[in-house]
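Copied over from Swiss-Prot:
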{"type": "MUTAGEN", "residues": "G2 to A", "note": "Abolishes both palmitoylation and N-myristoylation"}
{"type": "MUTAGEN", "residues": "C3 to A", "note": "Abolishes palmitoylation but not N-myristoylation"}
{"type": "MUTAGEN", "residues": "D15 to V", "note": "Slightly reduces ligand-dependent pheromone signaling"}
{"type": "MUTAGEN", "residues": "F17 to L", "note": "Leads to a hypersensitive signaling phenotype resulting in greatly enhanced signal at low alpha-factor concentrations"}
{"type": "DOMAIN", "residues": "40-472", "note": "domain 'G-alpha'"}
{"type": "MUTAGEN", "residues": "G50 to D", "note": "Confers insensitivity to pheromone"}
{"type": "BINDING", "residues": "E51, S52, G53, K54, S55, T56, L294, T300, G322, N388, K389, D391, A444", "note": "GTP binding site"}
{"type": "MUTAGEN", "residues": "K54 to E or I", "note": "Prevents GDP to GTP exchange; suppressor of L-323"}
{"type": "BINDING", "residues": "S55, T300", "note": "Mg(2+) binding site"}
{"type": "MUTAGEN", "residues": "R297 to H", "note": "Slows hydrolysis of GTP"}
{"type": "MUTAGEN", "residues": "G302 to S", "note": "In GPA1(SST); weakens interaction to SST2 and blocks its negative regulatory effect"}
{"type": "MUTAGEN", "residues": "E364 to K", "note": "Enhances the rate of GDP for GTP exchange and slows hydrolysis of GTP, resulting in a constitutively active form that down-regulates the pheromone response independently of the pheromone receptor"}
{"type": "MUTAGEN", "residues": "N388 to K", "note": "Causes constitutive activation of the pheromone response pathway"}
{"type": "MUTAGEN", "residues": "K468 to P", "note": "Impairs pheromone signaling specifically in a cells"}
Amino acid sequence: MGCTVSTQTIGDESDPFLQNKRANDVIEQSLQLEKQRDKNEIKLLLLGAGESGKSTVLKQLKLLHQGGFSHQERLQYAQVIWADAIQSMKILIIQARKLGIQLDCDDPINNKDLFACKRILLKAKALDYINASVAGGSDFLNDYVLKYSERYETRRRVQSTGRAKAAFDEDGNISNVKSDTDRDAETVTQNEDADRNNSSRINLQDICKDLNQEGDDQMFVRKTSREIQGQNRRNLIHEDIAKAIKQLWNNDKGIKQCFARSNEFQLEGSAAYYFDNIEKFASPNYVCTDEDILKGRIKTTGITETEFNIGSSKFKVLDAGGQRSERKKWIHCFEGITAVLFVLAMSEYDQMLFEDERVNRMHESIMLFDTLLNSKWFKDTPFILFLNKIDLFEEKVKSMPIRKYFPDYQGRVGDAEAGLKYFEKIFLSLNKTNKPIYVKRTCATDTQTMKFVLSAVTDLIIQQNLKKIGII
């Protein structure tokens, strides 16, 4: 009897049908476990137009739930901020001339010291004073050229999709096909830009003849990364440049006048912070603080994932680049989203896009939010709208009327609360679904305020997720 039982057992084990069933059971069990893990994972999508403050929100999440920033990140930001500080002051000098603003530093007789500071600054090439590999390697260099070379303005437009709704279509196909009209428009734009840029370059070369022997516009990037890395000469030291920037920022009235009109051209949003703290950034061995990193900006390219745990809940935050050329990648992370965090820069109602200076940033954000909110991809997905940079908004509305850019605004000039309610109403009115939209007012660089806001938001999202999976 024992042999018979043994033979039967061996026969069962070798039965192909039984083997397939057991294999299927293992696969099914694995899928169920994975499905359960997916249910427990809260997947957030962080979206918004370029320079809205998305990445700063993510930095705050890292500070709260990931233990902050690595030593390498702190060194990287120190390099990037130093380069941006030099270029930002150069931009103010050059833009002042384009805007017809008289600079004290242009007068070598009555303002000899400031004139000398200007010469020091415009002779300095920012890339000579940083370690490009620490700053981010080729990604940093490419972004640097696109940001600071006026010759690349046309290239930024070409890389742009040209319209907010061209990020993706409802069938899931990435919209990257240009019509004949698009091509004709680009050709005309390139010709117009070429004429205008050539004219500007000639004028700038004339202006810069007193700055160096070549008469080159120092804002234009003329070196390849290989040439930069191979260059050993250091005619100026960091302290010289820092002192020049500090003197120009504190003592040249024209620089401050130009800065007050920075909505008319592209300038780093934290330029004033860089200038106010320029001496510490001048140290080649400086290690950035949390505040420095929150103020600094490194362009988001592609899609980054950040994971952290809050209690028993696992969060995954997807941060996608906000500029138009990056949006075609968004569709790859639309599936399985628990909530969308949309970041809106309130203070940029009077500014133009970096990638297309013919388009108002707030108008772009409105169109983008409308497209995402009513997309089939997010039919039942709750949205959390961050009205960001409200500190800058509250200051700006005192001198820059909202009605100048939004004629239907009826609130009092300088009334920040009325302005916030006006824009909040615009965004909420776009909702053509029954999904909830939660609005939070934020200053993403204020750690204490963001700690409170993000704690409230994560608690809300956890509750929403528990409802979704049927636990409550």
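Every residue gets a Cβ built from N, Cα and C, even glycine.
A mean pLDDT of 78 is what the model gives for the domain 'G-alpha' (40-472). Summary: among the recorded positions (G50, G53), the fewest other C-beta atoms within 10 A of the C-beta are counted at G50.
Cβ neighbours within 10 Å of N388 (mutagenesis position), excluding its own Cβ and spanning all shown chains: 28. In the three-state DSSP scheme, K389 (GTP binding site) falls into the coil class. Proximity of K389 (GTP binding site) to non-local residues of its own chain (separation of 6 or more, Cβ distance below 8 Å) is seen for G53, A345, M346, S347, E348, T442, C443, A444, given in sequence order.
A gap of 9 Å separates the Cα atoms of K54 (mutagenesis position) and N388 (mutagenesis position). Across the mutagenesis positions listed here (K54, R297), the residue whose Cβ sits among the most other Cβ atoms within 10 Å is K54. Annotation: R297 are the mutagenesis positions among R297, E364, N388 whose CA atoms are within 10 angstroms of the CA of S55 (GTP binding site).
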